[in-house]
Amino acid sequence: MKKLTIGLIGNPNSGKTTLFNQLTGSRQRVGNWAGVTVERKEGQFSTTDHQVTLVDLPGTYSLTTISSQTSLDEQIACHYILSGDADLLINVVDASNLERNLYLTLQLLELGIPCIVALNMLDIAEKQNIRIEIDALSARLGCPVIPLVSTRGRGIEALKLAIDRYKANENVELVHYAQPLLNEADSLAKVMPSDIPLKQRRWLGLQMLEGDIYSRAYAGEASQHLDAALARLRNEMDDPALHIADARYQCIAAICDVVSNTLTAEPSRFTTAVDKIVLNRFLGLPIFLFVMYLMFLLAINIGGALQPLFDVGSVALFVHGIQWIGYTLHFPDWLTIFLAQGLGGGINTVLPLVPQIGMMYLFLSFLEDSGYMARAAFVMDRLMQALGLPGKSFVPLIVGFGCNVPSVMGARTLDAPRERLMTIMMAPFMSCGARLAIFAVFAAAFFGQNGALAVFSLYMLGIVMAVLTGLMLKYTIMRGEATPFVMELPVYHVPHVKSLIIQTWQRLKGFVLRAGKVIIIVSIFLSAFNSFSLSGKIVDNINDSALASVSRVITPVFKPIGVHEDNWQATVGLFTGAMAKEVVVGTLNTLYTAENIQDEEFNPAEFNLGEELFSAIDETWQSLKDTFSLSVLMNPIEASKGDGEMGTGAMGVMDQKFGSAAAAYSYLIFVLLYVPCISVMGAIARESSRGWMGFSILWGLNIAYSLATLFYQVASYSQHPTYSLVCILAVILFNIVVIGLLRRARSRVDIELLATRKSVSSCCAASTTGDCH
């Protein structure tokens, strides 16, 4: 079979991702485009004659970049297409918005690259009384047009057949430009590098005349002739860029008049009716908060019901199973405990997180695909404008509920570097799925019937602190106003099950692989440091271990937030959590249960793997039956409690160590707000600079320590009023000094707002050699 590389390109909300998932299924690989941290998705699929590599390009409305303030997505798409890596392009077009989508189509066809138009969302178009003549559209465009309903898989086989039959586009003159424009474009094309095809040279010439700033990187000497060409054109027309765009829109209007009845189209009545409520200025925000709470409640509820299968099952396989192998093969006791507690305990920490995190990703994917997330950004626009940000900056922040890494990377969709940078600084405060696992454990141990409310309050606190961080930046080192907010609101539709499953699986797989490696390694090292003293002797009591000795020295620093000296395990959890937040649960589980594991006698004769696995399945089934009972719906944390006996096990020890719900909640505040995990730090450094990464770390530590201290000292004021008053005043005074210093430093850091463009500039410079892909 021949190998074929295809670029998949289209407008945002055209169904491009759904089509990508339909074609490639689970055969996907996610990486980054060279030079920038924009996500690059590739997938594999086969047709009758070809083995296809499908590259999912970022959604974009056009290939023209008028300003360096523009989104990175347009630049990446343009660079890839001009690199020549794609043998064929599939342009996904939204049939219900044909006129707007055809602007990108015309630009692609003018390039002369073989192209197939995938006319998607025909079901939505039909509901709006839109009729499109497919054959007439294909004839006018000079390329195949394949009707699709990607959410239902309709038209996929026809698209694969068109891929096998692909050929050069018919030589149809689509756009009738003014003759002076063509003359100047041809004159620029003559001095461009000869290895660029003639059609692409003329296209680049038109792009330069239109004001595209990145086409000059490909034009060679032609860029030196641009000013003279524009001067000659201005003697004959007012604005060359306007004439070019107008010629394209006239062509699009002529095509639509012939092939469709868009003038008699009817808007979606359902979408219009729902938007009157969802976008209401008074109801919009409460509805958004309710949707977020419902998402959290269902994730905790259903995920908690599935937890026994992963928890009890992993204990049977990786803890008791390893112990059985160790005793059967006569391993030394220390080795058996080390493997069971380190390796087995690490795996047992990762797997129980899967149901709740998976449910969270599933519901996020549902909200994104259904069209609600765009409405959430619109609802939050007024609040974001107060921060000097456009409403669409809230979209990457919402993604942070799943993971902060794509939240940071999602800032690339914003137009201005200042807006990107502010959003990046706010993103780490959004409570990710890994933090949810920590909150659920603490809620079950300390808050009982109020567990759901406690966890929801932490989610809201994260949003509030992100907003306050934005306000702080706006009035200190990042003064400025938001760009006008224009955003397309897609019609509501029911997401395709296959697409939801694939998106959830891709996110969950990345989480498990990333978290699993770190948790297991950390658990093994913690077990080792728990087994030896500072002098190198083996210890029977973890309180005499090297880890305990070192941690006790550091723990007094956290006394103001309610971590007592004998609770050194909590200090270790904070340090390991800097690697990955999910490691906090693994660390506390390993340390709080260490003594119990060492003291327990394991009888290999009584071990029955089948019986333990059956117990896990039975417990899961019972939990699922009870999941939607009224009592569980009112208190979803109980469904995921996982350790019913509070006097024994990790949760019992944790309850004793913290001593009060106030101390536990203060600890959770610190976990929510302090240092981002390593992967988020790396994303911040790549998207902005190391300096801004350092600022994010220091600001997060300050906010976490300050807020946790204020909460705990106010909550425990009656126990030690003098100490509490000193701590409160010290925190307030320190933050006044910090804000004052940031205001004075404003003039020194403005230049750094361009940091997000450095990697793009290098990518653009490398594009002529084909390296920007």
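Cβ atoms are placed via backbone N, Cα and C, with glycine included.
A mean pLDDT of 85 is what the model gives for the domain 'FeoB-type G' (3-169). Per Swiss-Prot, the feature domain 'FeoB-type G' maps to 3-169; the stated evidence is sequence analysis.
Here Swiss-Prot flags Gly10, Asn11, Pro12, Asn13, Ser14, Gly15, Lys16, Thr17 as GTP 1 binding site, drawing on experimental evidence. Lys16 (GTP 1 binding site): 25 other CB atoms within 10 A of its CB, across all protein chains. In the three-state DSSP reading, Lys16 (GTP 1 binding site) counts as helix.
Classification of Leu57 (GTP 3 binding site) by DSSP places it in coil, neither helical nor stranded. Taking a C-beta cut-off of under 8 angstroms and a sequence separation of 6 or more, Leu57 (GTP 3 binding site) has the following same-chain neighbours: Gly7, Leu8, Ile9, Ile76, Ala77, Tyr80, Ile81. As annotated by Swiss-Prot, GTP 3 binding site applies to Asp56, Leu57, Pro58, Gly59, with the evidence given as sequence analysis.
Record note (Swiss-Prot) on the mutagenesis of Asp94 to Asn: No effect. In the three-state DSSP scheme, Asp94 (mutagenesis position) is classed as strand.
Taken from Swiss-Prot, the feature GTP binding site applies to Asn120, Met121, Leu122, Asp123, Val149, Ser150, Thr151. Of all the Cβ atoms in the protein chains shown, 16 others lie within 10 Å of the Cβ of Asp123 (mutagenesis position).
Among the mutagenesis results in Swiss-Prot, Asp123 to Asn has the note: Loss of guanine nucleotide-binding specificity and Fe(2+) uptake. The residue drawn here is the original one.
For the mutagenesis experiment Ser150 to Ala, the note given by Swiss-Prot reads: Dramatically reduced GDP release-rate, 5-fold increase in affinity for GDP, in construct of residues 1-270. GTP hydrolysis rate 1.5-fold higher than wild-type. Ser150 (mutagenesis position) falls within neither a helix nor a strand when secondary structure is assigned with DSSP, and so counts as coil.
According to Swiss-Prot, the mutagenesis experiment Thr151 to Ala carries the following note: GTP hydrolysis rate 4-fold slower than wild-type, releases GDP very quickly. When other Cβ atoms within 10 Å of the Cβ of Thr151 (mutagenesis position) are tallied across all protein chains shown, the result is 22.
Among the mutagenesis results in Swiss-Prot, Arg152 to Ala has the note: GTP hydrolysis rate 1.3-fold slower than wild-type. The residue drawn here is the original one. Long-range neighbours of Arg152 (mutagenesis position) (same chain, six or more residues apart, CB within less than 8 Å of its CB): Asp123, His496.
Swiss-Prot lists Gly153 to Ala among its mutagenesis entries, and the accompanying note reads: GTP hydrolysis rate 1.8-fold slower than wild-type. Cβ environment of Gly153 (mutagenesis position): Gln22, His496, Lys498 lie under 8 Å away, each six or more residues apart in the same chain.
Sequence-distant neighbours of Arg154 (mutagenesis position): residues of the same chain at least 6 apart with a C-beta under 8 Å from its C-beta are Leu122, Pro147, Leu148. Here the residue is the original one, while Swiss-Prot reports the published mutagenesis Arg154 to Ala with the comment Dramatically reduced GDP release-rate, in construct of residues 1-270. GTP hydrolysis rate 2.7-fold slower than wild-type.
Put simply, Gly10 is the one of the binding-site residues Gly10, Asp56, Gly59 whose Cα lies nearest to the Cα of Val149 (GTP binding site). Secondary structure at Asp123 (mutagenesis position), taken from DSSP and collapsed to helix, strand or coil, is helix. Each of the binding-site residues Pro12, Gly15 was scored by the other Cβ atoms within 10 Å of its Cβ; the lowest score goes to Pro12. Taking each Cβ in turn and tallying the other Cβ atoms within 10 Å, the top scorer among the binding-site residues Gly10, Pro58, Gly59 is Gly10.
Put simply, Asp94 (mutagenesis position) is 8 Å from Asn13 (GTP 1 binding site) when counted between their Cα atoms. Taking a C-beta cut-off of under 8 angstroms and a sequence separation of 6 or more, Ser14 (GTP 1 binding site) has the following same-chain neighbours: Gly59, Val92, Val93, Asp94, Asn97, Asn101, Asn120, Met121. Within the set of recorded positions Asp56, Pro58, Ser150, Thr151, the entry lying nearest in space to Pro12 (GTP 1 binding site) is Pro58 (CA atoms). Taking the centre of the Cβ atoms of Asn120, Met121, Leu122, Asp123, Val149, Ser150, Thr151 as the GTP site, the nearby residues of that chain (Cβ within 8 Å, site residues left out) are Gly15, Ala95, Ile124, Leu148, Arg152, Arg154, Gly155.
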